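Student: Found this in Swiss-Prot, in case it helps:
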{"type": "DOMAIN", "residues": "20-161", "note": "domain 'Tyrosine-protein phosphatase'"}
{"type": "MUTAGEN", "residues": "Cys105 to Ala", "note": "Abolished protein phosphatase activity"}
{"type": "ACT_SITE", "residues": "Cys105", "note": "active site, phosphocysteine intermediate"}
Amino acid sequence: MTTASCIFPSQATQQDNIYGLSQITASLFISNSAVANDKLTLSNNHITTIINVSAEVVNTFFEDIQYVQVPVSDAPNSYLYDFFDPIADHIHGVEMRNGRTLLHCAAGVSRSATLCLAYLMKYHNMTLLDAHTWTKTCRPIIRPNNGFWEQLIHYEFKLFSRNTVRMIYSPIGLIPNIYEKEAYLMELM
């Protein structure tokens, strides 16, 4: 499935939302830790499940919200792969019960984005490239670390027996090929 733009364009254009809450699908949101602990924002967006993808962020437990903890650090050697299927299944289950899920880490940039991409590949039949393009349109600040990219590339191959993103060598080190132009421009500076 290729999608030209986010179905929630206001999320991508409102400056105050770039770092806060971003809606990815009708039932899935990504945010930083501050939003995940903001009862009014959670209530206004009808969040029923919060998935905390961090080892360092403490949950504020609100009534009527289910909490799931994925205690992983944002480091290239951290292992998220074993969480891809169970978390994607959980997000899908919440959606099937007409609930809404908030995925968050500390900044809403790497860990939560990684699990979002895995979910979109599994349940929206998106390639990794399409899932990244879609999510980045909805939340421009996403940038999974290189270790998570390698795990996502492996997961895409497991799901589809092909890859749309690959790791390449650049002047700044090993990067996903979708960042090749950006790395080249950085080198020119």
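Backbone N, Cα and C define each Cβ position, glycine as well.
At each noted site, the model still has the original residue.
I'm curious about the neighbourhood of these features; can you describe it?
Tutor: In the three-state DSSP scheme, Cys105 (mutagenesis position) falls into the coil class.
Its Cβ taken as reference, Cys105 (mutagenesis position) is surrounded by 28 other Cβ atoms within 10 Å in the chains shown.
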